[in-house]
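Some features that Swiss-Prot has for this protein:
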type    : residues                                                                                        : note
DOMAIN  : 28-294                                                                                          : domain 'Dynamin-type G'
BINDING : Ser41, Gly43, Lys44, Ser45, Ser46, Arg59, Gly60, Lys206, Asp208, Asp211, Asn236, Arg237, Gln239 : GDP binding site
MUTAGEN : Arg59 to Ala                                                                                    : Decreases of 32% the basal GTPase activity. Decreases of 44% the assembly-stimulated GTPase activity
MUTAGEN : Arg59 to Lys                                                                                    : Decreases of 67% the basal GTPase activity. Decreases of 80% the assembly-stimulated GTPase activity
DOMAIN  : 519-625                                                                                         : domain 'PH'
DOMAIN  : 659-750                                                                                         : domain 'GED'
MUTAGEN : Ser774 to Ala                                                                                   : Does not affect phosphorylation by CDK5. Significantly reduces phosphorylation by CDK5; when associated with A-778 and A-780
MUTAGEN : Ser778 to Ala                                                                                   : Does not affect phosphorylation by CDK5. Significantly reduces phosphorylation by CDK5; when associated with A-774 and A-780
MUTAGEN : Thr780 to Ala                                                                                   : Does not affect phosphorylation by CDK5. Significantly reduces phosphorylation by CDK5; when associated with A-774 and A-778
Amino acid sequence: MGNRGMEDLIPLVNRLQDAFSAIGQNADLDLPQIAVVGGQSAGKSSVLENFVGRDFLPRGSGIVTRRPLVLQLVNSTTEYAEFLHCKGKKFTDFEEVRLEIEAETDRVTGTNKGISPVPINLRVYSPHVLNLTLVDLPGMTKVPVGDQPPDIEFQIRDMLMQFVTKENCLILAVSPANSDLANSDALKIAKEVDPQGQRTIGVITKLDLMDEGTDARDVLENKLLPLRRGYIGVVNRSQKDIDGKKDITAALAAERKFFLSHPSYRHLADRMGTPYLQKVLNQQLTNHIRDTLPGLRNKLQSQLLSIEKEVDEYKNFRPDDPARKTKALLQMVQQFAVDFEKRIEGSGDQIDTYELSGGARINRIFHERFPFELVKMEFDEKELRREISYAIKNIHGIRTGLFTPDLAFEATVKKQVQKLKEPSIKCVDMVVSELTSTIRKCSEKLQQYPRLREEMERIVTTHIREREGRTKEQVMLLIDIELAYMNTNHEDFIGFANAQQRSNQMNKKKTSGNQDEILVIRKGWLTINNIGIMKGGSKEYWFVLTAENLSWYKDDEEKEKKYMLSVDNLKLRDVEKGFMSSKHIFALFNTEQRNVYKDYRQLELACETQEEVDSWKASFLRAGVYPERVGDKEKASETEENGSDSFMHSMDPQLERQVETIRNLVDSYMAIVNKTVRDLMPKTIMHLMINNTKEFIFSELLANLYSCGDQNTLMEESAEQAQRRDEMLRMYHALKEALSIIGDINTTTVSTPMPPPVDDSWLQVQSVPAGRRSPTSSPTPQRRAPAVPPARPGSRGPAPGPPPAGSALGGAPPVPSRPGASPDPFGPPPQVPSRPNRAPPGVPSRSGQASPSRPESPRPPFDL
């Protein structure tokens, strides 16, 4: 084997496996092991029983192995078995081992034919075994049996993949010799996960059950369907032998006799059979462990580092310590206060790049949402002028007024200021909602203490609700203050003279038709959504919105204008998204029931996000295009009945000038009021609600928690947190133990190198019969060495013996035998050796290569 260090490698992995199986982490750790895969009834369990020399595995029809069995063989002077789930109990009767495997399988999978990926760990001590670790996996099947689910094939495949996809897992691919080897389930799955063949070892069973006149010599010599690590043949007990209780020792003797007496296998007898397979697996697993140990150590160290910081908090953890609970309570409250302040005020560390924080959202409410709500509440132009005209006429009464009454201005302004209450209250509600959401996010770190989290959220949320009432009262007070006194001496107010002058200028502008340059309100890309497919479908254009019109161009260079639409008599309405559409849509329509664009009653415009839609709506509001209201039609019918439109058209010039003057005064004063409200609203909310809540959390939250009752109840851990802490501590100690185990082993050993690559393209060829030797059944011609004609049927190879000195490790390609008369008169004619023209001849690696004039026995890929 090499030295003592090498002999200790497999027991080392067994100790690692036990350490991690005890905490349920064995499936996640990539420990070196050998996975036994194969089709149903391929003989996997029989191979394992031959290793142990005892009957201990369940047998029967259908799927017998329904859970992975991690079988750890340990060379010992005494013979007994141990289960990891039955610690301390030694099984000396292997019939009891079989019953325990069946009982443990049924405990997890039930009594039907279901399967489970949870492994059973069995360790067998015996003087007849070599140190070895194997995993017996369920046989691959395609048809459900009994109560099995219809997808049993995929369930088994998924389970196999959990083991064989790991880089540290050797694959023992078991295939029966009496079936088509090219269609072997084991070789197919091995090729899928190990395309280079570095981890696959082939085992051929049922050699004694092949059809008469056929053999598997070419396969066992690794000529047909070659594997990098080669094939080993075994002969298991037949069902008759098992029923007759044939001793495994006698079965191994019969296996030896079979290989020595069979004319096709006698030259390979020393490299066939269960004992040889044990030695090969022991050597290859040992070498594999030695090669993978450094990587395993690095992986364990990285896992240890990743959990070390969290485990430090748990090492000295005492759940029932009152001092610990008090300290934890203070830390939780302090952390909650700091998190709340950072989310509101902002911070330079731990910046969230996925979503806006509470402070950023509140800022957006103050400076985007609230101004937009104010703009939405602005007056309708026609309605306002009508109200002003009614106010002027009602003030004059029966008299004919000579001057513009200021009471009409005051009455109109008060009505408009009163409308500001609704958006102001809505602003407070939106801020309260964001504060409550921020409190919930800050309390997420308290999930290990569910009672504390619940109580803390309740206290802070109750305080926010109390401050909400005070804040709304103050906001209403601000609006009432604006209503109490009209400050017409404000420095920004245009005054009566300026309003009259502006009215005259507007009249002149209407008559002259000369307009100054119109201010652009907004530019941007929009998609016209309701153009039919026959007319080109939806298209994106560059839109320019001014106070007078809406224009759109082919692109943002604004050279090719497509259309210009006047904003007079336009209104906005929302449009539901289409079933397959991801865009957000709104529409423009004409209030006078006219086509708004060509032959379309409405112009549907689409944006990528709802935020863009809201922004465009705010821009249209500035241009005098207002959203559609539910009562628009009723108001229109009332207007027609009252004849107000005709009244406005027939308004005398003096009244029209007075209305325009009051209109300008109202516009100027409302601009001042809106500016004041937009400025004072954020300040009021910040002072009365946000800053007050922050101060409450820092100074009064802890006192409120202490007054709630028993602090021990508050600091009770959640069951999930306690379980996580225990799992982390177990994982930490298991990793420490594993690294300690690895550190005790000396791996400075010399091992057999990996056999050279072989031509493994045969798996792409379908329906190649296994076990039939003929010139057409040789490996595919894509070789890296000269082609070798196969021996004729019935011919005997050279007597077994040591290979010639100087032969390369893994065996050079066999040299063709000398042509001559065939001892079989019914065999094929002799073949003349020739060099194939598909590849250059192989170059000998050593000077001592065997002469082609002498037949040579092929070397195995293993050096024992």
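Note: Cβ is positioned from N, Cα and C throughout, glycine not excepted.
Where a substitution is noted, the model still shows the residue that was there originally.
Swiss-Prot feature annotations superimposed on the structure.
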| residue | record | contacts (Cβ under 8 Å, 6+ apart) |
| --- | --- | --- |
| Ser41 | GDP binding site | Gly139 |
| Lys44 | GDP binding site | Val36, Val37, Gly38, Thr65, Asp136, Leu137, Gly139, Val174 |
| Ser46 | GDP binding site | Thr205, Asn236, Arg237 |
| Arg59 | mutagenesis position | Ser45, Ile242 |
| Asp208 | GDP binding site | Val235, Ser238, Phe258 |
| Gln239 | GDP binding site | none |
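Its own atom aside, the Cβ of Asn236 (GDP binding site) has 23 Cβ atoms within 10 angstroms in the protein chains shown. With DSSP classes pooled into helix, strand and coil, the tally for the domain 'GED' (659-750) is 76 helix, 0 strand, 16 coil. Confidence annotation: the domain 'GED' (659-750) carries a mean pLDDT of 80 in the model. With helix defined as DSSP H, G or I and strand as E or B, the domain 'PH' (519-625) counts 16 helix, 49 strand, 42 coil.
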